Amino acid sequence: MGSGSSSYRPKAIYLDIDGRIQKVIFSKYCNSSDIMDLFCIATGLPRNTTISLLTTDDAMVSIDPTMPANSERTPYKVRPVAIKQLSAGVEDKRTTSRGQSAERPLRDRRVVGLEQPRREGAFESGQVEPRPREPQGCYQEGQRIPPEREELIQSVLAQVAEQFSRAFKINELKAEVANHLAVLEKRVELEGLKVVEIEKCKSDIKKMREELAARSSRTNCPCKYSFLDNHKKLTPRRDVPTYPKYLLSPETIEALRKPTFDVWLWEPNEMLSCLEHMYHDLGLVRDFSINPVTLRRWLFCVHDNYRNNPFHNFRHCFCVAQMMYSMVWLCSLQEKFSQTDILILMTAAICHDLDHPGYNNTYQINARTELAVRYNDISPLENHHCAVAFQILAEPECNIFSNIPPDGFKQIRQGMITLILATDMARHAEIMDSFKEKMENFDYSNEEHMTLLKMILIKCCDISNEVRPMEVAEPWVDCLLEEYFMQSDREKSEGLPVAPFMDRDKVTKATAQIGFIKFVLIPMFETVTKLFPMVEEIMLQPLWESRDRYEELKRIDDAMKELQKKTDSLTSGATEKSRERSRDVKNSEGDCA
């Protein structure tokens, strides 16, 4: 969400006044007359003098609030406009001493009291300097106005100028106050939206301090690193979470049900509200008697227990949950599964990467972290995600299953554990083989078949970024590579094995995606299409297009590399020939000597 304060920024105009640069600042609330008076004051001309602005190439500039801004290098030149007083048949009410009617032509004359010394160069060639004007029937040409009359006129003009000045200052003050109030209101709104982010940062700092303290106090431990703090207690907020409840528009509600939903447009508060809406929309709050306040506390605590990793963060959690929600509607899963299964699918999707440290299972095992030791090298991260999920649910304030009978909770717990453990990509081939075997005679009434289908569904959602439009999917690739490179850099520094697809010196965006799309994503979604044909157009077609796009990108990269090699070869060859010529010249000079 943007600041919004830039719309209230005043405009600055630079004027060239006899070779001196004068800066004039005004707000968008000034009118053309106000701006012209400011320019007159800046240039030393009387107020209400008609002036024109010229650019450096003598083009005229309109004097109004929307006039184009300039810089000190391109100041505008100010020129007074010479207005020729045309004669008009105005009858003078006063008769001259000779009894004649004063209907003779008017002569141009400067008004007494406003005459200013003429500046050199004030009028360009081709302009007409105003001639002095003689009031009709009052004085003969060459006759001076009496001093008392001149003093009276000057006094009146001074009072009028003072009144105009006060009026302009009041208007400017009002505009400035309104401007500041609007900016302050916008800032208050923005600061309110940052409350959750600030609390999240505080929580992360606290966790880092506790982790550092735990590391420094640990001695003679075979584990190199610890991502756990045994004394950490997940304490949710006792009060109702402070994130605002957004009212989703009908367009947002409709878009939320589709895989094309743009997950990058939403702030954490808005994502929390969207997740809350999903539970209400699917009837889970109603069917399982979930307290709405408890649901909000649970979502807030889940948000707090996702780390700020480049990829495995709360936005990824929302991305997976939203894809699961869209598949429920796309494939009409509520007709195939019970509400308990829908609750398991949605809750497992939200919790599937809780407290992810940003380093995968391979690193955990090779570095002998506390997670790997605790779970005996068997899916250490996925086991940890499950443990954190049920630590949160163990808190009464966050237990969204508190009104479910013990047998029902046991079924939900076992289902969530099964699905979260299935997200370990080391088990991908095993799960796919089992599912393909069941696909030959798939039975929706068979519990084993349905469990495998749920495992495939959460796997599809977990790695479904390329199903989304290119502008939504591509930033996720950059985030994932950044996390991979962080891990490979750490593995290099610690002398651990480095996977080629994580090495910043070997992998590119195209090479990273082509194999994954061709051999993991497309086969898995093709299998799902056999049960749900509607998946082909909505999800499989974007995968084919993504594969073709990255293959084309790889061809371009390869061509550029080949061209670079040829260029380097030619350059090195030319350099070698130049060295040989230099040696030949030196040898010939030596022979001559």
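Note: Cβ is positioned from N, Cα and C throughout, glycine not excepted.
Heads up, this one's the original sequence, none of the swaps are in it.
It should be emphasised that the depicted structure is a prediction, and the values quoted were computed from it without experimental measurement.
The Cβ neighbour count for HIS312 (active site, proton donor), using a 10 Å radius over every protein chain in view, is 25. Reduced to three states, the DSSP call for HIS312 (active site, proton donor) is coil. Among the features that Swiss-Prot reports, active site, proton donor is placed at HIS312.
If you look up Swiss-Prot, you'll see HIS316, HIS352, ASP353, ASP462 marked as Zn(2+) binding site, on the strength of experimental evidence. Taking the Cβ of ASP462 (Zn(2+) binding site) as centre and 10 Å as the limit, one finds 21 other Cβ atoms among all the protein chains shown. In the three-state DSSP scheme, ASP462 (Zn(2+) binding site) falls into the helix class.
Annotation comment: Swiss-Prot describes ASP353 as Mg(2+) binding site, evidence class experimental evidence. Sequence-distant neighbours of ASP353 (Zn(2+) binding site): residues of the same chain at least 6 apart with a C-beta under 8 Å from its C-beta are TYR306, HIS312, HIS316, CYS317, VAL320, HIS385, THR423.
Here Swiss-Prot flags 236-557 as domain 'PDEase'. Predicted-model confidence for the domain 'PDEase' (236-557) is 95, expressed as mean pLDDT.
All chains included, 16 other C-beta atoms sit within 10 angstroms of the C-beta of MET425 (mutagenesis position). In the three-state DSSP reading, MET425 (mutagenesis position) counts as helix. In Swiss-Prot, a published mutagenesis experiment is listed as MET425 to Ala, annotated Induces a 2 fold change in inhibitory sensitivity by BAY-73-9961.
The annotation that Swiss-Prot gives for the mutagenesis experiment ILE463 to Ala reads: Induces a 6-9 fold change in inhibitory sensitivity by BAY-73-9961. Long-range Cβ proximity for ILE463 (mutagenesis position), meaning a same-chain Cβ under 8 A and a gap of 6 or more residues, is found for PHE516, VAL520, LEU521.
Long-range Cβ neighbours of LEU480 (mutagenesis position) (same chain, at least 6 residues apart, Cβ-Cβ under 8 Å): PRO310, PHE311, ALA512. According to Swiss-Prot, the mutagenesis experiment LEU480 to Ala carries this note: Induces a 6-9 fold change in inhibitory sensitivity by BAY-73-9961.
According to Swiss-Prot, the experimentally introduced change TYR484 to Ala is described as follows: Induces a 6-9 fold change in inhibitory sensitivity by BAY-73-9961. In the three-state DSSP scheme, TYR484 (mutagenesis position) is classed as helix. A simple way to gauge crowding: the CB of TYR484 (mutagenesis position) has 21 other CB atoms within 10 angstroms, across all the protein chains here.
DSSP classifies PHE501 (mutagenesis position) as helix under the three-state reduction. Among the sequence features in Swiss-Prot, the mutagenesis site PHE501 to Ala is noted as follows: Induces a 2 fold change in inhibitory sensitivity by BAY-73-9961.
In Swiss-Prot, a published mutagenesis experiment is listed as GLN513 to Glu, annotated 2 fold decreased affinity and catalytic activity for cGMP. 8 fold decreased catalytic activity for cAMP without affecting the affinity for cAMP. Using a 10 Å radius centred on the Cβ of GLN513 (mutagenesis position) and all shown protein chains, the other Cβ atoms total 25.
One mutagenesis experiment catalogued in Swiss-Prot, GLN513 to Ala, is accompanied by this note: Induces a dramatic change in inhibitory sensitivity by BAY-73-9961. A helical conformation is recorded for GLN513 (mutagenesis position) in the three-state DSSP classification.
A simple way to gauge crowding: the CB of PHE516 (mutagenesis position) has 19 other CB atoms within 10 angstroms, across all the protein chains here. Quoted from Swiss-Prot, the note on mutagenesis experiment PHE516 to Ala is: Induces a dramatic change in inhibitory sensitivity by BAY-73-9961.
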Distance, TYR484 (mutagenesis position) to PHE501 (mutagenesis position) (CA atoms, angstrom): 8
Largest tally of Cβ atoms lying within 10 Å of a Cβ, found at which of the binding-site residues HIS316, HIS352: HIS352
Check: same-chain CB within 8 A of Zn(2+) site center, minus HIS316, HIS352, ASP353, ASP462: HIS312, CYS317, VAL320, ALA349, HIS356, THR423
Spatial separation of GLN513 (mutagenesis position) from HIS352 (Zn(2+) binding site) - C-alpha basis, Å: 23
